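Right, one structure below, let's go through it.
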Amino acid sequence: MRGLPNFYHSYTFFFFFLLILFPAYSISANTLSASESLTISSNNTIVSPGNVFELGFFKPGLDSRWYLGIWYKAISKRTYVWVANRDTPLSSSIGTLKISDSNLVVLDQSDTPVWSTNLTGGDVRSPLVAELLDNGNFVLRDSKNSAPDGVLWQSFDFPTDTLLPEMKLGWDAKTGFNRFIRSWKSPDDPSSGDFSFKLETEGFPEIFLWNRESRMYRSGPWNGIRFSGVPEMQPFEYMVFNFTTSKEEVTYSFRITKSDVYSRLSISSSGLLQRFTWIETAQNWNQFWYAPKDQCDEYKECGVYGYCDSNTSPVCNCIKGFKPRNPQVWGLRDGSDGCVRKTLLSCGGGDGFVRLKKMKLPDTTTASVDRGIGVKECEQKCLRDCNCTAFANTDIRGSGSGCVTWTGELFDIRNYAKGGQDLYVRLAATDLEDKRNRSAKIIGSSIGVSVLLLLSFIIFFLWKRKQKRSILIETPIVDHQLRSRDLLMNEVVISSRRHISRENNTDDLELPLMEFEEVAMATNNFSNANKLGQGGFGIVYKGKLLDGQEMAVKRLSKTSVQGTDEFKNEVKLIARLQHINLVRLLACCVDAGEKMLIYEYLENLSLDSHLFDKSRNSKLNWQMRFDIINGIARGLLYLHQDSRFRIIHRDLKASNILLDKYMTPKISDFGMARIFGRDETEANTRKVVGTYGYMSPEYAMDGIFSMKSDVFSFGVLLLEIISSKRNKGFYNSDRDLNLLGCVWRNWKEGKGLEIIDPIITDSSSTFRQHEILRCIQIGLLCVQERAEDRPTMSLVILMLGSESTTIPQPKAPGYCLERSLLDTDSSSSKQRDDESWTVNQITVSVLDAR
C-alpha cells in the first residue's frame, strides 16, 4: 500500500503534463470563458453540444488571410455559415479570440482588435462566457444566466450570407436591428459582396434581392401560407416557415423538425438566392430551391400595369383594360415601358374590378393594410378611395381575410400556372366584361331590339376575331420565295402590325413581319458601314428604326448553308423563348426573295470578338469572365430544363454568345436547335451540323446528340474563356495538342494555372486563383469523352455557385489531334485494331460544318 500514493502522484503529474502538451483540449466543448482564448496557432475550436457546428479560425482557398467563422462539423463538406471579421481579415497566421472588457474581440499579431462585438455601457457584474449553441448561434452571455435574457450579444443578429434554421431575417424593435444576408464577394472571398436579401417593412412587408442599390427580385408579401411570389413554397413534413408581423418584430424564419436534416438559405456571390438541403447518401448539398428562376422573376420586367407570364410569348402582357404605352417598342418585345389605361377612371361613375387569378401581388412597399376586414369590405373601401387602383386579401387561408389596397401604379406582377392569389384591379365601367348586361337593363322596354343588336355585334366581333387570328401576311411568290404561312408551318402567326394583339390564344404567337423596304431603310440600304459581322449564313447589319429603336439584322445569303429549314427552326424556337441570357427575336422579314431575322441590338457584339482579340480582351478581367460563364450556364439550363420545351442548341460557341452593354451574355443562333420531349434523352441524325472544336465525340462520330452534347460545347467554351485561346486551331509548339489536350495535360501535371490568359493574372483585384481552378475542373468535367460522365447544367450551375459543392475529378476529355474527313457518302468505316482514332476522324452520311 505504501506505493499507492506514489502512483497517484505520478498520475497527477502526467495529467498536468498532457494539459501543457496539448493546449487545444484546455477549452470547454462549447464555451469560451473570460480566462480562455482561441488562437490560430493552437488550432483550437469550439463545438456545439450536438456536434453540428464548429467555430474557429479558417482561411478560404489558397488565400493568406484568416477569418473567425462557423461551419458545419456534422457533414463531410466544409460549409461556412457565419464569418465574424469578413471585412477585416487577419493578414497573418497570428490571431486570437478572447473576452476583453465585456466584449468578444479578435486580436491580430500586435494585439490590435480587428473585430469586436462593440458592446457599450451596462453594469456587468458577473463573469461573461461565450457559447456556441446547438442551432449555430454564437452568443456572449452572463455565465450565471443561460436564459435568453442573459444574452448580451448573438451572431444571429449579424448574419453573413446564410440564414440558418431559427435565425430571423428582418426587423427587431428591441435591438433595432434589421437583419439581412449579404453575399460573399467571391466563392473564396468572404468580404461583403454586391448582393443582399433584405426584408422591406414599409407597407405590406416583403423581401427584396438587391444588386448594390438596384432591386433584382421580389418575394411578394406573406399571404398566410407562403410568399405571394414563391408559389412552390409549400409546407413540408420536416420544414416549417414562419412570418411574424407585430409591434415587436417583422421577421421571417424557418425551422427544421427533424434533427438529422440540415437546410440553409444562402445568397451566392453571383446573386443567386438558394436553399440547400444536405443529402447524406450523396455526401453533398442539394439545391432545393433558387431565385430568380426566369425572366418573369426579374424586377419590373413588364413595367407598370403589365404582368409577366412565362407560359405566353411574349412573356409581357397588359392587364385587361390596359394597352401598351409604346406599341412599337412593346411589339419588339421590350415591355419595360408598361401599359396605360384604355379608359380613365371615373370616381363614382360606375368603376368596378377585374379579377386576376393566380397572380403574384404587385409591389407592396406603398400599399395599405387592414387585417380586420374581408374581401367585400375591402372592395367597398377601395371604391370609396378615388386613388385606389387595386385590392386583395392579405391572408388566403380558408375563404380569405384581411385587406391590402394599392394607390397609384401597379408593377412587378406575374401570373402562375399554379399558386399565386386573386388580385382585383380597378377598371372604368366601359372596360368591364359585364357592360353589355348593364346596357341591356337600361334599355328596358326595348330589350328585344337590344338583344338582336347585341347578338349581331357578338357575331361580328367573333367573326373579326377569327379573321384576326387567322390572317397571315402572304408575300408574292417571286422565284423561290415561300409564303409566310408555309414558311412557318402555321406555328407562328405573323403580323404586319407593330402592336401585338393579346386577344390571340396563348398557344399561338404573333411575330411582327417587317417589309424589305423598311429593313433596307433602317440599315442604310445594307451599307458596309452598318455591317456588324459575317458568317456562313450571311451578313449581320446594325439598323435603326425611325423612332430610334436599334436592331441587328441577320440577312441570309442566297448561298447560305443555313437554309429554309434552319430559318423556320430559328423563328419557331427563339420566338417562343424568353430569358435574360437568350437573345430576343424582335421580328422577321420574308419579302422580295429575302429571308431576314431581326434581333435586339447588343452593343458589345459577340464574345469571340473580345476573347480572341488581344486589343480588346484586356478589359475582360476574371470577375467579368466568371459572370459571363454563369450567364451562359443559366441560359443553357433554361433551354434544357426550365423553358416550355426541352431544347438542344447544337451550336454553342463563342461567336454565338452576344454581349449587351452590361456584358450580359445572351445565347443566339437557334437554326440548328432541336426540341426534345420531356421523356426524350437523346436523338440520332444522319446530318451532323455544328462547328469543329465544339462538337462532342458521340455527335461528331455517330450523329447522337443530347443535352450532354451542349454540355460538352459549354465546357469547351468555358476553357476558351479562361485561356483566351480557341480550341479549334490551337497549336502548342511542344506537343501537337488542341486546347482540351493542353488543359488536360497541365491539369494532370498540377499546372492548371498555366493555361490562364495572362490578362486575368494581371488584374490582381479580381484574380481569384482557387475559383479559376474550380472552373477549369468544371470545364474538364463537361468535356469528358463519355456523355454519361458529364454533369447536367443544373449541377454545373451548382458547382459554379457553391464553394461547398464537391467537384469530382475529371476523366480524359474527348479531343482530337487532326481532322480526317472521309467520303461523305459512306455511313460507316473500318479501322485496324492498332489504330487510335480521334474525335475529328469521323465518317458521317452528310456533314455540314459552319
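Glycine too: its Cβ is placed from the backbone N, Cα and C atoms.
Don't look for the substitutions in this one, it keeps the originals.
As the structure is a computational prediction, the values presented were derived from the model and not from experiment.
Database features (Swiss-Prot):
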BINDING   Leu532, Gly533, Gln534, Gly535, Gly536, Phe537, Gly538, Ile539, Val540, Lys554  ATP binding site
DOMAIN    292-328  domain 'EGF-like'
DOMAIN    347-428  domain 'PAN'
DOMAIN    526-807  domain 'Protein kinase'
VARIANT   Ala34 to Thr  In strain: cv. Bor-1, cv. Pu2-23, cv. Pu2-7, cv. Wa-1, cv. Wassilewskija
VARIANT   Gly150 to Arg  In strain: cv. Est-1, cv. Wassilewskija-2
VARIANT   Ala173 to Gly  In strain: cv. CIBC-5, cv. Ed-2, cv. HR-5, cv. Spr1-6, cv. Ull2-5
VARIANT   Val240 to Ile  In strain: cv. Ler-1, cv. Lp2-2, cv. Lp2-6, cv. Tamm-2, cv. Tamm-27
VARIANT   Val304 to Ile  In strain: cv. Goettingen-7
VARIANT   Ser346 to Thr  In strain: cv. CIBC-5, cv. Ed-2, cv. HR-5, cv. Spr1-6, cv. Ull2-5
VARIANT   Leu361 to Cys  In strain: cv. Lz-0
VARIANT   Thr366 to Arg  In strain: cv. C24, cv. Mt-0
VARIANT   Cys386 to Ser  In strain: cv. Fab-2
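Candidates Val240, Thr366, Cys386 (variant positions) were compared with Gln534 (ATP binding site); none lies inside 10 Å Cα-Cα.
Straight-line distance linking the Cα atoms of Gly538 (ATP binding site) and Thr366 (variant position), rounded to a whole number, equals 52 Å. Put simply, of the variant positions Ala34, Ala173, Val240, Leu361, Thr366, the one whose Cα is nearest the Cα of Gly150 (variant position) is Ala34. Sequence-distant contacts of Val304 (variant position), defined as residues of its own chain at least six apart whose C-beta falls under 8 angstroms from its C-beta, comprise Gly338, Cys339, Glu409, Leu410, Phe411. Cβ-based neighbour count (10 Å, all protein chains) for Gly150 (variant position) stands at 16. Counting other C-beta atoms within 10 Å of each candidate's C-beta, the recorded positions Val240, Leu532, Val540 are led by Val540. Note on the variant positions Ala34, Ala173: the fewest other CB atoms within 10 A surround the CB of Ala173.
Secondary structure of the domain 'PAN' (347-428) per DSSP, as helix, strand and coil residue counts: 10 helix, 35 strand, 37 coil. If you take the Cα of Leu361 (variant position) and the Cα of Ala173 (variant position), they are about 27 angstrom apart, rounded to a whole number. Only Ser346, of the recorded positions Ala34, Ala173, Val240, Ser346, Thr366, Val540, have a C-alpha within 10 angstroms of the C-alpha of Cys386 (variant position). Less than 8 angstroms from the CB of Ser346 (variant position) sit Ala428, Ala429, each of them six or more residues away in the same chain. Cβ-based crowding with a 10 Å cutoff singles out Gly538 as the top-ranked of the recorded positions Thr366, Cys386, Gln534, Gly538. For Val240 (variant position) paired with Ala173 (variant position), the C-alpha to C-alpha distance reads 24 Å.
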